[in-house]
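*Asks:* Not my notes, these are from Swiss-Prot:
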type    : residues     : note
DOMAIN  : 29-86        : domain 'Tudor'
MUTAGEN : Trp41 to Ala : Abolishes histone H3K36me3-binding and localization at double-strand breaks (DSBs)
MUTAGEN : Tyr47 to Ala : Abolishes histone H3K36me3-binding
MUTAGEN : Phe65 to Ala : Abolishes histone H3K36me3-binding
MUTAGEN : Glu66 to Lys : Impairs histone H3K36me3-binding
MUTAGEN : Phe71 to Ala : Abolishes histone H3K36me3-binding
Amino acid sequence: MAQPPRLSRSGASSLWDPASPAPTSGPRPRLWEGQDVLARWTDGLLYLGTIKKVDSAREVCLVQFEDDSQFLVLWKDISPAALPGEELLCCVCRSETVVPGNRLVSCEKCRHAYHQDCHVPRAPAPGEGEGTSWVCRQCVFAIATKRGGALKKGPYARAMLGMKLSLPYGLKGLDWDAGHLSNRQQSYCYCGGPGEWNLKMLQCRSCLQWFHEACTQCLSKPLLYGDRFYEFECCVCRGGPEKVRRLQLRWVDVAHLVLYHLSVCCKKKYFDFDREILPFTSENWDSLLLGELSDTPKGERSSRLLSALNSHKDRFISGREIKKRKCLFGLHARMPPPVEPPTGDGALTSFPSGQGPGGGVSRPLGKRRRPEPEPLRRRQKGKVEELGPPSAVRNQPEPQEQRERAHLQRALQASVSPPSPSPNQSYQGSSGYNFRPTDARCLPSSPIRMFASFHPSASTAGTSGDSGPPDRSPLELHIGFPTDIPKSAPHSMTASSSSVSSPSPGLPRRSAPPSPLCRSLSPGTGGGVRGGVGYLSRGDPVRVLARRVRPDGSVQYLVEWGGGGIF
């Protein structure tokens, strides 16, 4: 039976409602509430925790870790301690049956017993091998796996290499997504634990399976988050030690990789070039393994990085575009940098596709060129008259004032949609770029992912009500959070927000004092701030950026007055 899909933690108690009785056939690990266990995480490492809830139907446990965080962990990723009296009971098949050639062997470390055929790879019989003691696969991986790469020397490194020649699960039986980035069974790497492809994992070029950094023994430097600029071949495909080769990076790839790594670690969207981007790159210059770029003098690194950030508008967004400091840079989309297929004499011709999120080999965004449309021509007898590009003929734009005013009128006259069933309706701004960080959009009642991970990319801060987003744009502070409007708005902000409320059918209209936001936009107020009627009467240009329905049924619009632009 296939493992159930990855579950999410929820604050509601309905997650632990009595479920249907679990089937009695098949092995069942002995897990109970209050038991201390080791849980394997998405980084390939084991962490100590205590079981709080056991769900036999879903085969998951709610585990509380040493930092008081609680997450759901699949049974297959939990390693309990051996119990007294079970020395003759196989911890895999839960059977005491012994036949010739398939005897029970006990691990010297954890004292768990295994049938020879139940262990992967097959365990030696008692008395066989170099010594009389034997260590199981779980203990070897628990000792040898490390952040930055597993042990490369010593007896446990040699034992781990022998264990890695076979996988503890069927690779062909995994259900992968379209991009071959994640599978339904949450089985990755040599350890068989969970994982996230964009967080320090390497993909084998032959079998396309993903492997944790902590379980590999071939890396000379630790990985950065989202770094896929490697040719990697696992022990299973090679039948021996792993093989890895660094791909050549360009300056745009270096800038993208550094920004993605910083955004994952710091949970921010924008970073100062002189205070964060350049110092991080300089301090980790040798660890980046830049190949030909590593010989770049220190004086040229700043100009090369800055040029890459400014010349690739499809990847990066600067603070100048959002009315912030021009030295701030962020990613348009929080995705790892795309990887080109290897080329040249050192490239392997059998390198398959599947590096990009879409399943094919991703090309660098900076080199995409759209074919320009040919100009329209009108044929007449004896001559051909040029009409210009198609957009200039077919889409003759109206004057800006008329077009924006018509847009506002259509938005205001639109029918009111029914209120959202969720009391926390997230706000989304203009289509294009979302200024709010991903973690800040996780409201207190929204579930988080099951395997959030202990690395800096995972945090439960988004689920606590007293933690707000670390950085908000002035526009977002006004429309999304009217209760914490700053006393003085920046002078560079030219957009203001207007609230237009309409009662929903069947819902009584609530009488409440106007918020500071509504008072600041009401007609007749001082300070040179006019309401929507005043702007329309003066003929000022207007643009509707967004529309949302509040829990009480009222409709609010985010309106930009005066022709200023933030995008």
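For all residues, glycine too, the Cβ spot is worked out from N, Cα and C.
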*Asks:* Quick one: pull the CA-CA distance for Trp41 (mutagenesis position) versus Tyr47 (mutagenesis position), whole Å only.
*Replies:* 7
*Asks:* Please report the Cα separation of Glu66 (mutagenesis position) and Tyr47 (mutagenesis position) in Å, rounded to an integer.
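*Replies:* Tyr47 (mutagenesis position) has its Cα 8 Å from the Cα of Glu66 (mutagenesis position).
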*Asks:* In which DSSP state, out of helix, strand and coil, do we find Glu66 (mutagenesis position)?
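*Replies:* DSSP assigns Glu66 (mutagenesis position) to coil.
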*Asks:* DSSP helix, strand and coil counts for the domain 'Tudor' (29-86)?
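*Replies:* Each residue of the domain 'Tudor' (29-86) counted once, the result is 3 helix, 29 strand, 26 coil.
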*Asks:* Using a 10 Å radius around each Cβ and counting other Cβ atoms from all shown chains, which of the mutagenesis positions Tyr47, Phe71 yields the largest count?
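*Replies:* Compared across Tyr47, Phe71, the most Cβ atoms within 10 Å surround Phe71.
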*Asks:* Between the mutagenesis positions Trp41, Phe65, whose Cβ has more other Cβ atoms within 10 Å than any of the rest?
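*Replies:* Of Trp41, Phe65, the one with the most crowded Cβ is Trp41.
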